[in-house]
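Engineer: Sending over a structure as C-alpha cells; questions will come in a sec.
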Amino acid sequence: MMIVIKTAIPDVLILEPKVFGDERGFFFESYNQQTFEELIGRKVTFVQDNHSKSKKNVLRGLHFQRGENAQGKLVRCAVGEVFDVAVDIRKESPTFGQWVGVNLSAENKRQLWIPEGFAHGFVTLSEYAEFLYKATNYYSPSSEGSILWNDEAIGIEWPFSQLPELSAKDAAAPLLDQALLTE
C-alpha cells in the first residue's frame, strides 16, 4: 500500500509506503507494478535500475535525457538522506521552469515519481547516502543533457550553506535556456 502526496507540480508525486515494523525490524513493499500504475494513472515500464553512493554535500544533477530517450524515474534513498529535486523542462507545460524538492531518506522511506520531461538532481544531506532509481528508458549518452544546479531562472532553494561538491561535468552545465536549445 502506498500513500500519494501531491506536489506543487501535479505530475511529480511523493509515494509513501505502508511500513510494518516491530522489535525485529521492518518490512514494506517498495514497488508493485499494478499499484504504481494505478497511482500515477498510466502504464509504465521500467527498463533500468541504478544505484549510487555519495558522500555529504555531493550534488548530482540536474540531469535529463532528450526526445525519444527521455526517462521517467522512480527514486528513493535506501541509506542516509538526500534533498531530491525535479525541474519541469517541458516547454509547453504551465509549470515549465518550476521545481519541487523533497527530503528522501532511509528513515521516511518516501519515493519520488519524476515523469519524462523533467531534469533531476539531488544533494546528500547525511554523511553519505545510497540512492536508488528505476528508469523508464535506457541511458543514452547522445541524448543526455544537464542544467546548472544554481540557475537563477529556476531558483532552487538547496538546503546547504557551503558550495556543494560537483563533478566537472555538472559544474560546467549550461543554464536552462541554453540547455534546451538543442531540443
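Every residue, even glycine, has its Cβ placed from backbone N, Cα and C.
Original residues fill every noted site, and no substitution is shown.
According to Swiss-Prot, the protein carries these features:
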ACT_SITE  H63  active site, proton acceptor
ACT_SITE  Y133  active site, proton donor
BINDING   R24, E29, Q48, D49, N50, R60, K73, H120, E144, K169  substrate binding site
MUTAGEN   H63 to A  Loss of epimerase activity
MUTAGEN   K73 to A  Reduces the epimerase activity by over 100-fold
MUTAGEN   Y133 to F  Reduces the epimerase activity by over 1000-fold
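On this model, are these features tucked inside or out on the surface, and what's nearby?
Structural biologist: Non-local neighbourhood of H63 (mutagenesis position): A119, H120, G121, E144, G145, S146, each in the same chain, at least six residues away, with C-beta under 8 Å from its C-beta.
Counting only same-chain residues at least 6 apart in sequence, those with a Cβ under 8 Å from the Cβ of Y133 (mutagenesis position) are D49, N50, K73, L74, V75, R76.
In three-state terms derived from DSSP, E144 (substrate binding site) belongs to an extended strand segment.
H63 (mutagenesis position) carries a strand DSSP state (E or B).
In the three-state DSSP scheme, K73 (mutagenesis position) is classed as strand.
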Engineer: Taking the Cβ of Q48 (substrate binding site) as the reference point, list residues of the same chain whose Cβ is under 8 angstroms away and which are at least six residues distant in sequence.
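Structural biologist: The answer is K134, A135, N137, Y138, Y139.
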Engineer: Among residues R24, E29, Q48, D49, N50, R60, K73, H120, E144, K169 annotated as binding substrate, what is the maximum Cα-Cα distance? Answer in Å.
Structural biologist: 44
